[in-house]
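*Asks:* Okay, these came from Swiss-Prot:
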type	residues	note
BINDING	Arg260, Gly344, Gln345, Thr346, Gly347, Ser348, Gly349, Lys350, Thr351	ATP binding site
DOMAIN	254-584	domain 'Kinesin motor'
MUTAGEN	Lys293 to Ala	Loss of microtubule depolymerization activity
MUTAGEN	Val294 to Ala	Loss of microtubule depolymerization activity
MUTAGEN	Asp295 to Ala	Loss of microtubule depolymerization activity
Amino acid sequence: MESLHARLFPGLSINIQRSNGLIHPANISTVNVEKSCVSVEWIEGGTTKGKEIDIDDVAAINPELLQLLPLRPKDSLPLQENVTVPKQKRKSVNSKIPALKEGLRSRSTRMSTVSEVRIPAQENEMEVELPVPTNSRKQFAIPSHPRASCSTVTELPLLMVSEEAEEQAHSTRSTSSANPGNSVRRKSCIVKEMEKMKNKREEKRAQNSELRIKRAQEYDSSFPNWEFARMIKEFRVTMECSPLTVTDPIEEHRICVCVRKRPLNKQELAKKEIDVISVPSKCLLLVHEPKLKVDLTKYLENQAFCFDFAFDETASNEVVYRFTARPLVQTIFEGGKATCFAYGQTGSGKTHTMGGDLSGKSQNASKGIYAMASRDVFLLKNQPRYRNLNLEVYVTFFEIYNGKVFDLLNKKAKLRVLEDSRQQVQVVGLQEYLVTCADDVIKMINMGSACRTSGQTFANSNSSRSHACFQILLRTKGRLHGKFSLVDLAGNERGADTSSADRQTRMEGAEINKSLLALKECIRALGQNKAHTPFRESKLTQVLRDSFIGENSRTCMIAMISPGISSCEYTLNTLRYADRVKELSPHSGPSGEQPVQMETEVMEASSNGTSLTGNEEEELSSQMSSFNEAMTQIRELEERALEELREIIQQGPNWLELSEMTDQPDYDLETFVNKAESALTQQAKQAKHFSALREVIKALRLAMQLEEQASKQINSKKRHQ
């Protein structure tokens, strides 16, 4: 094989075989002795192509290279007994033998021995002078030969090959010519490397498949998201948990933002949902958000949120109350205003936390924050330091639904929110009830909760669709001393839950979102001590205006979240809203956990993730802006229409009274005529009110049409995404 390496050099033309079986000539560009291969190039279709071929393949396709091994000059000389050739003193031999022709390479010539060849002396023109040893001064000369037979003589030494090499080459040629398509070719180095890589990939896939099967046996694969459940379980094993306990100290905050996780309910357990929320410490919460990569690989994106307090599913209402609303009770005895909000998705446990344990439509009000705060109020009221203030405890309970206020303790009477001459917000007609003990408060809570507006959503069949506000008022000699407002906010997912609902539901969702945004801005303004508080943006913040102003005002927000995987999006929205209220960074907590990503090689058939481009977001934003403008216009025109109607009713004649007067058998006709004339005169004076009412109703109809059109455009855009 070393002799074959010597025959191969850059520029030599050899035959090669392509992958499709085609054999054609190509030129050698490089020879790699270490890898035992050569690189060849050829021109095809006007472009230069190349490949790498093993030396063994070259020998198999070009067997003539094995036959044309050159002989050294000394091997072509006859051996003579009386001639000794010293190795160091040999003189050069000048030869005029012509170059070997290409046609002779394919000729098979065999010679037995060189000594059998007899060359006439007169035909040789080559003279070789050999040195003679010192003890013998004789000279020997090779006979010369005539020039005519030089070509025949020079062919014979160069074409000498061993019999074994000739037989091997002959068998190779005969096999290749007989079955050219079935000839076994040795593979190049690149092909061998590719096959090694392929084998490694197949081995790795087999190992991963076995690992997945083994893991699947450890988990119930009937669960829809058992892969995510396994990843979450493996992640929780690595966590160091230090949950909140009753013995932990209570910290004083002007704005306290907490989060509470509820356990999985019966519906979620029946659907075999998994818990995607972890509470590793008393102020940190993790959301294990399920994700899919582009190649449909499942993984978790663990997002961290830091709050003042974080309650897991084992925390009771008593523990939540101890760290949230209880510190605020002291504030109202010091002449301040305190507010506690329960915010979150429908079905996340807001009403359970604020009002008490729910059993169907009935509620145990004694286990809620409403009743707990009332008990503490009476305990402090009876203490010696506050006994001399002669404080009286009053309660009110009202709801805000679609921008309107209703008294839950007065047969759900509609109330008006106005500002007096001192720019104080007054809820006209709101009934305040004097209570003397906690049991009286519980009765009021049960009575008001039964009248609260509710509706059906995907998450809850009996969902509270209004903001319920329970207020505890402390008065001394008729003057307000302190006020504690406990607010159970409406669910924050209504807009997404009813994408194809009627106008009433759309207006309901728009009002809820508007009030929640206004509430966030008011709380942030309170925390940053801003001069301006945007409380006029919604009825909710307008009613609670005095809770956002003043140095002695404190607020607590309890963000309620659902742990199920189907509520993950709403849970993240709730946590982001609560995070923006106080703008706490997830990296400012004591643990300093960083978001982590976990991966598993699980392939799925499809992905439900959608994304919006910049143009689509701008178009949807403009349509949403038009929808919000139409909703605001509808609210304003509705108020104006009601005012005009109220004026007509109050100042207009009482035609019903005249009609009832005629039902009397002995009514006074003179009196009837006088009242009828007076009524007609009043009717004429009210023409401007009728005209104004007509214009307002016309504008209201146009605004409703614009709202309907904007809503259809938004829904159509969402369906096409």
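Using the three backbone atoms N, Cα and C, a Cβ is placed for every residue, glycine included.
Substitutions noted, but not modelled.
Remember, it's a predicted structure, so these values are computed and weren't measured experimentally.
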*Asks:* Applying the rule Cβ within 8 Å of the centroid of the Cβ atoms of Arg260, Gly344, Gln345, Thr346, Gly347, Ser348, Gly349, Lys350, Thr351, what extra residues of the same chain belong around the ATP site?
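*Replies:* Surrounding the site, in chain order, are Arg262, Ala342, His352, Thr353, Gly491, Met560, Ile561, Ser562.
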*Asks:* Could you tell me which three-state DSSP class Arg260 (ATP binding site) falls into?
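*Replies:* Reduced to three states, the DSSP call for Arg260 (ATP binding site) is strand.
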*Asks:* Rounded to an integer, what is the Cα-Cα distance in Å between Val294 (mutagenesis position) and Gln345 (ATP binding site)?
*Replies:* 30
*Asks:* Go through Arg260, Lys293, our recorded positions, and report the one whose Cβ sees the most other Cβ atoms within 10 Å.
*Replies:* Arg260
*Asks:* For Asp295 (mutagenesis position), which of the binding-site residues Gln345, Gly347, Gly349 has the nearest Cα in space?
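*Replies:* Closest recorded candidate to Asp295 (mutagenesis position) by Cα: Gln345.
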*Asks:* Rounding to the nearest whole angstrom, report the longest C-alpha distance spanning Arg260, Gly344, Gln345, Thr346, Gly347, Ser348, Gly349, Lys350, Thr351, listed for ATP.
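*Replies:* Maximum Cα-Cα distance: 14 Å.
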*Asks:* Round to a whole number and give the Cα-to-Cα distance in Å for the pair Gly347 (ATP binding site) and Lys293 (mutagenesis position).
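*Replies:* Cα to Cα, Gly347 (ATP binding site) and Lys293 (mutagenesis position) are separated by 31 Å.
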*Asks:* Please report the Cα separation of Gly349 (ATP binding site) and Lys293 (mutagenesis position) in Å, rounded to an integer.
*Replies:* 33
*Asks:* Can you tell me the CA-to-CA distance separating Gln345 (ATP binding site) and Lys293 (mutagenesis position), as a whole number of Å?
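*Replies:* That comes out at 28 Å between the alpha carbons.
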